[in-house]
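> Under the heading domain 'Chromo', Swiss-Prot lists 11-90. Recorded in Swiss-Prot as a mutagenesis result, W59 to G carries the remark: Abolished binding to histone H3 trimethylated at 'Lys-36' (H3K36me3), leading to impaired spreading of the MSL complex from initiation sites on the male X chromosome. According to Swiss-Prot, the feature domain 'MRG' maps to 196-500. Recorded in Swiss-Prot as a natural variant, K220 to M carries the remark: In strain: 799A. Under its natural variant entries, Swiss-Prot includes S265 to N with the note: In strain: 859A. Swiss-Prot documents S325 to G as a naturally occurring variant and attaches the note In strain: 639A. While the structure shown retains the original residue, Swiss-Prot records the natural variant V352 to G with this note: In strain: 5, 7, 399A, 591A, 799A, 852A, 859A, Amherst, Congo13, Congo194, Congo216 and Congo346. Swiss-Prot gives this note for the natural variant P430 to S: In strain: 639A.
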Amino acid sequence: MTELRDETPLFHKGEIVLCYEPDKSKARVLYTSKVLNVFERRNEHGLRFYEYKIHFQGWRPSYDRCVRATVLLKDTEENRQLQRELAEAAKLQIRGDYSYKGTPDKPSAKKKRGGKAAHVEEPIVVPMDTGHLEAEHEMAPTPRAAGNRTRDNSGGKRKEKPPSGDGRLKGNRGRQTETFYNNAINDVSVYNHVPQEDRIMMRVSERLRELIEYDRNMIKVLGKQHALPARVPIVTIMENFVKQQAVELAISIKQDSSRARNTQSRNARMEREYDRVMSTVCMLKEVVDGLRIYFEFHVDDHLLYTEEKEYVHNYLTDDNMRNCSLILNKSYEYINPSGDTELIGLDGTPVVEGSGDTNGQIGVINIGGPEYEKQLQKCLLYIVTASGKNTAQAYERTSPYTAAYKLPVEMRGFLNETFKWRLLSAESPPEKSMVFGAPHLVRLMIKMPMFLNASPISNKKLEDLLPHLDAFINYLENHREWFDRENFVNSTALPQEDLQRELLDSLDGIAA
């Protein structure tokens, strides 16, 4: 006869678990869930047992329910593999078509569409190697991507199709190798229900993956620490991104609008384009401010390795925070110490500050003075270099430089106002985004799908937001100098000779 005993609790409040589908009439699959509470009960024999109130992440609270431990599994890699196998067996919908975008509002017609597309093989891709970040639980656990598998056994090669209508900007395409990273909690979904966690997926390029792995190795393998405050802090990166996007949008307006055949239609078109640019720039300001708030809220719990925490917390004293704020407010040129400060005319020759003539363009500098000109030059130089050209090609007829100096006075005035914009005012209290730099910001961007999936943001707003996040990630990728070894300081945790030897080995791929 089996001896009756008190049950011991197997899971604790707040723990991430895998829960079997409670409805036995449906496919037997595992859902990523969270233990909201643990209740101690007594059975008819007076023996203790436990029930666990489970929230299926991404589902409405009305789906929360109490279950016994028999339907729960620990969140381990082995059980994640079981979750994927059960999903395969149940023939669940596999997602993975979107770059940093996936919404459950796809029309049913698209889901049912068959024909050739139903027999096209989706390439097997490897999820971004953030297993170091997750499996060791030194950063907040983020499940590995699991849904990027072949849909059948056909041998055809799937053509990659860019998402339509997402307004993605040029500059980060043409990469031969890209990996998918699904930060959604569940990597698969049933046709008749798509959990909130599956709304967003992120495509991570090899360039970004390389930077992330380099950052991880410097911290966890070589015992380095990020120099604080960062040479270019997060608030500065965000400000410069908005200014950069404003210049690119302004130039595109001029190039498109000049094709109109008559003056009246051209003016009407340009007026509409001006309104679009201004509203887009205003939205970008809100986007980066939202990212900054996310960073301030999550940096301690989600964006630091274990090896960093003591160093960071020792640095973030009130005095150091105040000093970072003072430095940023007193020296605005601190935002881009590597930027060119010499003004260049359209003919490639230096322009004397204070001059009102740039290659015959009267009044160009008078709009904003030398500071406007310097900021414009930095943005234009980025456009030229990001397009793969060298600086000598910056003065060709089709160059962005030429278009920038032909902008109407109204748009140049708007750019001047944008260049003066600050994400945080001089009166703002010290923030952590004034201290940390691009590596920690990239960690946030990798986690953003998880945060947004858990947010109540509507799908329509997500569709508007995701192209801007995609452009921001591309902007970070194009500034490798924010991630190089000059941004790290030595640690005494390892012998110096060991650090130097390991550093040389790790820099073979990144230093180029």
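Each Cβ is built from the backbone N, Cα and C atoms, and glycine gets one as well.
Tell me about the surroundings of these features in the structure.
DSSP assignment over the domain 'Chromo' (11-90) gives 19 helix, 33 strand, 28 coil.
Listed in sequence order, S428, P429, P430, E431, M434 are the same-chain residues at least 6 apart in sequence whose CB falls under 8 Å from the CB of S325 (variant position).
Annotation note: P430 (variant position) sits in a coil segment as assigned by DSSP. There are 19 other CB atoms within 10 A of the CB of P430 (variant position), with all protein chains counted.
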> Would you mind checking how many other C-beta atoms are within 10 angstroms of the C-beta on K220 (variant position)?
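The answer is 17.
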